[in-house]
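Asker: Input: one structure, supplied below.
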Amino acid sequence: MDVNPTLLFLKVPAQNAISTTFPYTGDPPYSHGTGTGYTMDTVNRTHQYSERGRWTTNTETGAPQLNPIDGPLPEDNEPSGYAQTDCVLEAMAFLEESHPGIFENSCIETMEVVQQTRVDKLTQGRQTYDWTLNRNQPAATALANTIEVFRSNGLTANESGRLIDFLKDVMKSMDKEEMEITTHFQRKRRVRDNVTKKMVTQRTIGKRKQRLNKRSYLIRALTLNTMTKDAERGKLKRRAIATPGMQIRGFVYFVETLARSICEKLEQSGLPVGGNEKKAKLANVVRKMMTNSQDTEISFTITGDNTKWNENQNPRMFLAMITYMTRNQPEWFRNVLSIAPIMFSNKMARLGKGYMFESKSMKLRTQIPAEMLANIDLKYFNDSTRKKIEKIRPLLIDGTASLSPGMMMGMFNMLSTVLGVSILNLGQKRYTKTTYWRDGLQSSDDFALIVNAPNHEGIQAGVDRFYRTCKLLGINMSKKKSYINRTGTFEFTSFFYRYGFEANFSMELPSFGVSGINESADMSIGVTVIKNNMINNDLGPATAQMALQLFIKDYRYTYRCHRGDTQIQTRRSFEIKKLWEQTRSKAGLLVSDGGSNLYNIRNLHIPEVCLKWELMDEDYRGRLCNPLNPFVSHKEIESVNNAVMMPAHGPAKNMEYDAVATTHSWIPKRNRTILNTSQRGILEDEQMYQRCCNLFEKFFPSSSYRRPVGISSMVEAMVSRARIDARIDFESGRIKKEEFTEIMKICSTIEELRRQK
């Protein structure tokens, strides 16, 4: 079918067509190899932007540190990180003046959160730098390892289960002269296989104790591990992102809680809301500027871009902001919030895996770990790498680079938004005291600036003043990449505004298709994505119907479940045909069992099992929804599940979909190969962790939404719960006296064992 593509756009306004130029179809680019080079780039760039600052040495770790704060004012347009403390504090004061009580109220809200947050908050999140093993781990495992090490070193405040008490342990750990940790290592030995009589390498996992002195421990506690950001579209070069360890995470969480609470009260902030709510909020600001500029004024909007936002931000500036925002608050609260920026001022960047060398002639490959970069001969490297290493060498300690200025990606999104909004806030007429005034939108490093003035000269003056104000706070608006236009057409966080926000549908493209979880979840997610896009993103009925047909086709190819009467031969077609022939009511078969598709755009909100329930054969229904079916390892399914959708940019979104537990909701088994690697010890820890949690959930069925509060340990809580339940069951006659006595005896034994331990 040949279509002339230009015909498609005859009636479409340019703003709608622009979404087709976004690089969101096909697979995104992934990075291979190490991120060491990208990390060195980040460290070197960050120091270059602040190069005229003051050098000092950290007395504890010996790391050289560069402090650009209150440094020389810029004389050119080059990006720079010389924020001026007094300017930042003044911007904060004006922000408070135009929003009376904003900091006070947010502090009160945050204090409540601090008192109530449980330590399991830190198990959220993906890969985390695990300082005990010096590499990345799933967040829950990294937290468990940290707590285990803390307890074996006599730090036990965390046993209360409150995050704030865990953070007290972190503070104490930094004062200790040494910390003892358990590390995993691999032993390899050659043994003869009994069956094949060949020599094979046998790997065993050992655990050994290791002592870290204060300096080594501090370096690890302040380390951010770096990786390459994957799946970034529309970029030629990759870049590094950081993952902090458990010591830093809790403190960052509380700072961001305060900043989030402030952002919610600021009309110019694009965070923390999203989706339609965000569009409505932003449209309000634009409407205000347009209605006020009707007759005498002209109005222009800048689609803004900042140069290297995080690399010019400075943790010391954030410390000044926090000190100001919490100035009338209790001492303990101010201390808790000031620790994150202090740790970031002393942060170390781990350089990753190092470099891989291969010799074509000798067919050899060898890895040069990051720790060796400090003293290896540079003749092996090409020019650009050699320059990088020479530049970074003075900053290296044990394979990590001292990185005092700059913030790594994504750490303080909310707080940096507050900083950006404080500049926009200065644009009101009462502050500019001239004929022009301005407003705008800020979302992390992305901004849109709206300037109103009687004439073009006024607009230019307004933009210039904004540009210079930004420089004073360490923000660098890029003159090359920012674009000015009559108000009414601009772009902000990939939303295109044209007298109202257009749907940028192309950004949703990656989430269409088959997710690959299991047959049940995939069907549910697929139709939910189509439904959501009809609601939120202008997906019209005809296109939605087509999307649905394509999805069903894709689904059938993925799971090889073509209709029972099809001619297509696949690995499953034999079984599916057999089922088709012996089924009386063929309309009741699920698509994944070779049934036909009953979905259309009107019933996308109904799970497939419910849609076909009345049409199913009795015995098919019984097999499909049989919890005792031995061929299926079930997960316990809540009525609503969450899928993690990766939108085209921005953080992964949680998408809810209806889940009906059937024999199609299977979980694939773990790959065997992991069991022979050094990961095995970790896997065993993880399984034990999982078992404990499952057991706990059995005792407290409601614990999925309410954690038992109090100082007791998990075991104590379960024992006391068992006693209460047993007594109730005994008194109501549900269990016999013998059973009751036995339960009580087991409880006493458990307590006795705990005492002996």
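Here, residue 1 is simply the first one shown, and the rest follow in order.
Backbone N, Cα and C atoms are what each Cβ position is placed from, and that goes for glycine too.
At each noted site, the model still has the original residue.
Pulled these from Swiss-Prot:
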type: DOMAIN; residues: 286-483; note: domain 'RdRp catalytic'
type: VARIANT; residues: G154 to D; note: In strain: A/Fort Monmouth/1/1947-MA
type: VARIANT; residues: D538 to G; note: In strain: A/Fort Monmouth/1/1947-MA
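Mind mapping these onto the model and telling me what they sit next to?
Answerer: Across the residues of the domain 'RdRp catalytic' (286-483), the predicted structure has a mean pLDDT of 94.
Over all protein chains present, the Cβ of G154 (variant position) has 10 other Cβ atoms lying within 10 Å.
DSSP assigns D538 (variant position) to coil in the three-state reduction, placing it in neither a helix nor a strand. All chains included, 13 other C-beta atoms sit within 10 angstroms of the C-beta of D538 (variant position).
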Asker: Compute the C-alpha separation of G154 (variant position) from D538 (variant position), stating it in Å without decimals.
Answerer: 58
